[in-house]
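Single-structure report; data block below.
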Amino acid sequence: MEAPTYSSKQVAEMLGVSPKQIPEESRKDAYTPDDIWELRTTLDRFPARLGHRRQLFLNFKGGTGKTSLSTSYAWRLAELGYAVLLIDLDSQGHATKCLGYEGEDFEKTLLDVLVRKTPLAKVIQKSSLPNLDFVPSNLTMSTVDLALMPMAGREFKLRNALKDVEAQYDVVVFDAPPSFGLLNLNALMAANDLFVPVLADFLSFHGLKLLFETVQSLEEDLNHVLDHVFIVVNSFNATFKLAKEALEALQTHYPEFLLPTIIRQCTKFAQASSEGRPVFVADPSSKGANDIQAMIDNILPRLVAAAAVAQTKGTQQAG
């Protein structure tokens, strides 16, 4: 995918300034991602630090729009100035495609890292945004669970692989397949935050129950406690009575995890993914783009606060 261009209004929104604050010598009709990065440096407009988050998008139920959501979320974080690594865990390579690339064009995937001990840095690819990198996936990833089975410490392979590169990134986003196996167990063990995209239907409850049981078992058996679990209602249509009833049920049974932001049903969102473009490139003014931005606005203060607490604890322990 070619690098997008942005208007002065869009650039000002990303930088958190008014268009008039953009230096006159830097003003132009269309800005590239590199132009924006230079402006960030000139104006010193970098976002609040998040403390190297590792965030997993996962639901054991398929068809929830998870990949469209995770890739557009990662893209938008990068537009806002965060250094982001998107890791495609699904052998179908949909996250790779949503960034405008074909998985088959890449020789190496995460399989090479987890099984063949290839350094993760050698598998990471550059996207059309200077601060968004990705790890591609293709059908070779379909054998990763089987290959991990006989290995010692198999559930920690991904966490260990990240150690050499995660300091370069504010956020690592994992896009996982809708299944439970060793690869997704690795992702859960590596993650700080879990995003669970759901549709407003009662079938989603079955997947949620199993997922939360899995999270609880990780806490009890492997002593891994997630910092945050965010349930995100995706593709919501308020004209459907059943959708409203399902949303009310989610609010009743999972109030502490359910994000107040709802991603409304948006044709342009789905179309953008099929075209291999994040919704913020295809139509930044669409309902899908606005709702994902609202979701980010909702969770960022929590993540910034968590990073500040962690930094304080680290300083106290060092002292």
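Yeah, the Cβs are placed from backbone N, Cα and C, and that goes for glycine too.
Heads up, this one's the original sequence, none of the swaps are in it.
Lifted from Swiss-Prot, the feature list:
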type	residues	note
BINDING	Lys61, Gly62, Gly63, Thr64, Gly65, Lys66, Thr67, Ser68	ATP binding site
MUTAGEN	Asp90 to Ala	Lack of activity. Cannot complement the deletion mutant
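Sequence features, as recorded in Swiss-Prot, placed on the structure.
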residue	record	contacts (Cβ under 8 Å, 6+ apart)
Lys61	ATP binding site	Pro178, Val198, Leu203, Ser204, His206, Gly207
Gly62	ATP binding site	Pro178
Gly63	ATP binding site	Pro178, Leu199
Thr64	ATP binding site	Pro178, Pro197, Val198, Leu199, Ser204, Asn234, Ser235
Gly65	ATP binding site	Pro197, Leu199, Asn234, Ser235, Ile263, Phe269, Ala270
Lys66	ATP binding site	Phe57, Leu58, Asn59, Asp175, Ala176, Pro178, Pro197, Asn234
Thr67	ATP binding site	Phe57, Asp90, His94, Ala95, Cys98, Asp175, Ser273
Ser68	ATP binding site	Cys98, Phe269, Ala270, Ala272, Ser273, Val279
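The Cβ of Asp90 (mutagenesis position) has 23 other Cβ atoms within 10 Å, all protein chains considered. The record gives Lys61, Gly62, Gly63, Thr64, Gly65, Lys66, Thr67, Ser68 for ATP. Within 8 Å of the mean position of their Cβ atoms, the other Cβ atoms in that chain belong to Asn59, Leu69, Pro178, Pro197, Asn234.
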